[in-house]
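Visitor: Shown below is the structure under consideration.
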Amino acid sequence: MSKSCGNNLAAISVGISLLLLLVVCGIGCVWHWKHRVATRFTLPRFLQRRSSRRKVCTKTFLGPRIIGLRHEISVETQDHKSAVRGNNTHDNYENVEAGPPKAKGKTDKELYENTGQSNFEEHIYGNETSSDYYNFQKPRPSEVPQDEDIYILPDSY
């Protein structure tokens, strides 16, 4: 009799806990549906399209604005800054100018080419001794042709 009473008590406690879990989930769903309009899922800023970024920025900046030193830029520095802005990799690539590369004083080849005279008999590393493969020559075919032909015959059983 005591075993059946224990089983009933366990079943009732599991049932009540599942019922409470169901009630909590229901309240959470109702709260989410009521507040769904206020909180919308948005992508991170770098994944948004440029037009949607403008909409988000205009919505967020409708309140009072604080203007710092960054916004007070003269015309000369603004032109320079817009030219530098094209090189920023975080900006959108819509307004980047494309064209042939500009001629520079030094080309990449001149920068990386080793123009210094080097002694080829010296090793690159001072402590390296000459190895067996340093003056390696391919074996020459013998000038005397071999008259013997070698045949390998299978074992006969």
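Numbering starts at 1 and runs along the chain as displayed.
Glycine is treated like the rest: Cβ placed from N, Cα and C.
Swiss-Prot documents PRO139 to Ala as a published mutagenesis change and attaches the note Abolishes interaction with GRB2. Swiss-Prot gives this note for the published mutagenesis PRO141 to Ala: Abolishes interaction with GRB2. According to Swiss-Prot, the mutagenesis experiment PRO145 to Ala carries this note: Abolishes interaction with GRB2.
Help me see these features in their spatial surroundings.
Guide: Under a cutoff of 8 A between CB atoms, and with a sequence separation of 6+ in the same chain, PRO139 (mutagenesis position) has no neighbours.
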Visitor: Indicate whether PRO139 (mutagenesis position) is helix, strand or coil by DSSP.
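Guide: DSSP assigns PRO139 (mutagenesis position) to coil.
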